[in-house]
Amino acid sequence: MGSINLRIDDELKARSYAALEKMGVTPSEALRLMLEYIADNERLPFKQTLLSDEDAELVEIVKERLRNPKPVRVTLDEL
């Protein structure tokens, strides 16, 4: 059996260990479950979303326009 050693921020460690304890899961069990999921599904068990404020604004504009589409006239020359 192998082992993994990693460095994390002290505050993050304390918060995550406390949350895991509430769930009745050890950090080793949590990491093992995550690695099993990745091995079986070849993807992370959560969505990675790191958006800048500008990107988040753009996403909101796109969502709004999709909710309320308006016709747009475009000529072939403009394409």
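Including glycine, each Cβ sits where the backbone N, Cα and C put it.
Original residues only: the substitutions mentioned are not part of this model.
Mutagenesis annotation in Swiss-Prot: Ile8 to Ala, described as 43-fold derepression of operon, partial loss of DNA-binding, still binds RelE; the structure shown retains the original residue. Within 10 Å of the C-beta of Ile8 (mutagenesis position) we count 9 further C-beta atoms, all protein chains included.
Packing around Ser28 (mutagenesis position) is summarised by its Cβ count: 11 other Cβ atoms lie within 10 angstroms of its Cβ, all protein chains included. Quoted from Swiss-Prot for the published mutagenesis Ser28 to Leu or Arg: 100-fold derepression of operon, loss of DNA-binding, still binds RelE.
Swiss-Prot documents Ala39 to Thr as a published mutagenesis change and attaches the note In relB101; a delayed relaxed phenotype. Long-range C-beta contacts of Ala39 (mutagenesis position), restricted to its own chain and to partners at least six residues apart, with a cutoff below 8 Å, are absent.
Quoted from Swiss-Prot, the note on the mutagenesis of Pro45 to Leu is: In relB102; a delayed relaxed phenotype. Sequence-distant contacts of Pro45 (mutagenesis position), defined by Cβ-Cβ distance under 8 angstroms and a gap of at least six in the same chain, are Met34, Tyr37, Ile38. Secondary structure at Pro45 (mutagenesis position), as computed by DSSP, is coil.
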Roughly how many Å separate the Cα of Ser28 (mutagenesis position) from that of Ile8 (mutagenesis position), to the nearest whole number?
15
